[in-house]
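Some features that Swiss-Prot has for this protein:
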MUTAGEN   ASP2 to Leu  Predicted to lead to acetylation by NatC. No effect on endogenous stability or ability to degrade CPY*
MUTAGEN   ASP2 to Glu  No effect on ability to degrade CPY*
MUTAGEN   ASP2 to Lys  N-terminus not predicted to be acetylated. Strongly decreases endogenous stability
MUTAGEN   SER59 to Leu  In der1-2; impairs the ability to degrade misfolded proteins
Amino acid sequence: MDAVILNLLGDIPLVTRLWTIGCLVLSGLTSLRIVDPGKVVYSYDLVFKKGQYGRLLYSIFDYGAFNWISMINIFVSANHLSTLENSFNLRRKFCWIIFLLLVILVKMTSIEQPAASLGVLLHENLVYYELKKNGNQMNVRFFGAIDVSPSIFPIYMNAVMYFVYKRSWLEIAMNFMPGHVIYYMDDIIGKIYGIDLCKSPYDWFRNTETP
């Protein structure tokens, strides 16, 4: 098992690899009760009004207890994020987009408690962002002739959350709205006006310094 995990991690790009390791470590620590599972649950009020900032960090890596289901979820997520990370020419832009998504998510959680951890929500939004940018190249073909966009699957899951689990619109919007905002800033505005609004602060500063 250890050898399999090490081999899988070796094929994952740096940022996604660090996140995957963090998820595995936190999952193990909570299962062993070294970290209290109750203290990894994110709450805007507890973090920003009570000063329990550890919950914010824990929630980014929280994928549940150490079991086969959480392991599969972590490595499926790592596979998606590896594809996205490898599509960026600059790793710092990938990191900056993750930060922007996190800021938007945290702002949304100030209005309503999220249904999932910040790590799960970040993954959902990054997948949405990838589907919006490269969706036409990722179509799934059924019966050898019918092309189906993979974006239909998030729509289905969001519908299940609303009609079956009775989640609020804002809870559901946390799964895709931050990703849509970043996609609009990065792709649509960039194509129309030729401005890259998602450049990292380092790139903005470097461009202003360049004569």
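In case you wondered, yes, glycine gets a Cβ from its N, Cα and C as well.
This is the original sequence, none of the listed changes applied.
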SER59 (mutagenesis position) in three-state DSSP notation: helix
Local Cβ density at SER59 (mutagenesis position) - other Cβ atoms counted within 10 Å: 25
